[in-house]
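One structure is given below, encoded as structure tokens.
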Amino acid sequence: MIKKASLLTACSVTAFSAWAQDTSPDTLVVTANRFEQPRSTVLAPTTVVTRQDIDRWQSTSVNDVLRRLPGVDITQNGGSGQLSSIFIRGTNASHVLVLIDGVRLNLAGVSGSADLSQFPIALVQRVEYIRGPRSAVYGSDAIGGVVNIITTRDEPGTEISAGWGSNSYQNYDVSTQQQLGDKTRVTLLGDYAHTHGYDVVAYGNTGTQAQTDNDGFLSKTLYGALEHNFTDAWSGFVRGYGYDNRTNYDAYYSPGSPLLDTRKLYSQSWDAGLRYNGELIKSQLITSYSHSKDYNYDPHYGRYDSSATLDEMKQYTVQWANNVIVGHGSIGAGVDWQKQTTTPGTGYVEDGYDQRNTGIYLTGLQQVGDFTFEGAARSDDNSQFGRHGTWQTSAGWEFIEGYRFIASYGTSYKAPNLGQLYGFYGNPNLDPEKSKQWEGAFEGLTAGVNWRISGYRNDVSDLIDYDDHTLKYYNEGKARIKGVEATANFDTGPLTHTVSYDYVDARNAITDTPLLRRAKQQVKYQLDWQLYDFDWGITYQYLGTRYDKDYSSYPYQTVKMGGVSLWDLAVAYPVTSHLTVRGKIANLFDKDYETVYGYQTAGREYTLSGSYTF
């Protein structure tokens, strides 16, 4: 880890705090430029969520964590474990880069977008979330933003927890971190979660057969990590985790064919790294291997039957990153190498698939008087579509003490996914989708209120679409996204308030029609307080109107889905210094709504849990 004092001295800027549960402006983040830096020096809007926040919200899924954050719009085909999509600032679900400990999530390689309904919440110790383009640092996918899920635990100790809730939900978790001598620590975790679920209905998406069954979810997780400090400057780590999930869902049925309504996902990841943390120079070398097997099958025949489908991908990654303190800032440079291989049949591709990508990048951060400058440039060499370059730049001006104006511009891209390139309807000549983004923002501290308001525009070209006549994918689509985002956090006596507002106008630039499944407006409000040792929390979310497709008849019709206001209530009580009990009511007023047309949401749900630490 970087020594905090040296970087704070090099980047000594006025403290501005973005929307986050951890409101300290000097909170260190690693996602912006791959090395730790104070959040106040990151000019892009940044949110940090800690494990303490997740426990206070009593979230049982990663999607429940992310839905609370500015700019995020989550859609899901029902309840726990069902297919979900993340839209950030109106961009496509495939325009979000999801990292696990700084390494690209493997599952995103098969489908082209990350489905975090499958990722275990037990592994999440911290989330760093950056909005806006970041391809100049990370390469493909980082058009709407970057979500970095960090699994490293900060504090030693052991925790045993259990929870129960509606729809026969149950969860059991054991985790421990122990110091072995002065220089070595080990972390272990095991988690089991299961819910019977409910019938998501899937109106218009099941073919000729109604499927009036519960659509449940089961997840089993193991995690282990070993960290060692060789000297004050040199350290290394090895970690691995895996999860085994089963999801029941409502599938499309064709008469005379098996009903593939069960999903079985196996995923494992292994990382190893070596870090050098000097006073002026920082360097890290990280290697990673991940392997996922994703079955969809009819449980009457089993996942090895010829009717079943299998998406299998292996991902190999090597990252070498370096950072040098220069003046009142730093310069960074590095190389990424990634190889993805698939087995025949993955993504409906008959043959096996192998794709390599090598990226080199340069980043810079510097303070000059009242100005802060940030920039990055990157070149990717891909075995499929050749070389592609991206860049971004930002400038911040503290025009009055405690108030800052920020202007930024960046380019980014999304590489075509496996099915689009080599599937039955694939086109190997596809180009990457490209984005140009502008943003202007004011932020400051006024009468105890940390606030930020920004306006942005994102023009996306060469969008990949499907042609009903040629039965092929092609580059032609264009999107124009305009938006306003406002965030604030403040205290009034014992009450802590966190609020955000998003207005997103995301349209097809050719037809001027709204992009599907994006809420035009969102309001999010979190209120926390303590009363007689009880920790209370109220969460409010307003989801505005959105459009979707009704697939129950042909030709498909566009439908308008009305807005909804949702409330959650959570409370926790420390029975002793070691034992805490928690309870939560989600969707307090039992609102009936959908985020994907035809797929029901859960309605009111209750959970009760307890944790014992020692």
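Yeah, the Cβs are placed from backbone N, Cα and C, and that goes for glycine too.
Original residues throughout; no substitutions modelled.
Sequence-distant contacts (6 or more apart, same chain, Cβ under 8 Å) of ASN92 (cyanocob(III)alamin binding site) comprise SER113, ILE143, GLY144, LYS414, LEU463, ALA479, LEU515. In the three-state DSSP reading, ASN92 (cyanocob(III)alamin binding site) counts as coil. The cyanocob(III)alamin binding site annotation in Swiss-Prot covers LEU83, SER85, ASN92, VAL110, SER111, ALA251, THR309, ARG517, TYR551 and is backed by experimental evidence.
Secondary structure at GLN211 (Ca(2+) 1 binding site), taken from DSSP and collapsed to helix, strand or coil, is coil. The Cβ of GLN211 (Ca(2+) 1 binding site) has 18 other Cβ atoms within 10 Å, all protein chains considered. Taken from Swiss-Prot, the feature Ca(2+) 1 binding site covers ASP199, GLN211, ASP213, ASP215, ASP250, and the record attributes it to experimental evidence.
Annotation comment: Swiss-Prot describes ASP213, ASP215, TYR249, ASP250, ASP261 as Ca(2+) 2 binding site, evidence class experimental evidence. Packing around TYR249 (Ca(2+) 2 binding site) is summarised by its Cβ count: 25 other Cβ atoms lie within 10 angstroms of its Cβ, all protein chains included.
Residues annotated as domain 'TBDR beta-barrel' in Swiss-Prot: 155-614.
Quoted from Swiss-Prot, the note attached to the mutagenesis of LEU28 to Pro states: Inactivates uptake. Look at LEU28 (mutagenesis position): DSSP puts it in a strand.
Under the heading of mutagenesis, Swiss-Prot lists VAL30 to Gly or Pro and annotates it as follows: Inactivates uptake. Non-local contacts of VAL30 (mutagenesis position) by the CB criterion (under 8 A, 6+ apart in sequence, same chain) comprise GLU36, GLN37, GLY102, GLU128, ASN148, ILE150.
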Residue pair ASP215 (Ca(2+) 1 binding site), TYR249 (Ca(2+) 2 binding site) - Cα distance, angstrom, rounded: 5
Those recorded positions of LEU28, ASP261, THR309 having Cα within 10 angstroms of ASP250 (Ca(2+) 1 binding site): ASP261
Listed in sequence order, residues not in ASP199, GLN211, ASP213, ASP215, ASP250 with Cβ within 8 Å of the centre of the Ca(2+) 1 site Cβ atoms: VAL200, VAL201, ALA202, THR212, ASN214, ASN248, TYR249, ASP261
PLDDT averaged over the residues of the domain 'TBDR beta-barrel' (155-614): 94
Cβ neighbours of ASP199 (Ca(2+) 1 binding site) where a neighbour is any other Cβ within 10 Å: 15
Alpha-carbon distance [GLN211 (Ca(2+) 1 binding site); TYR249 (Ca(2+) 2 binding site)] in Å: 9
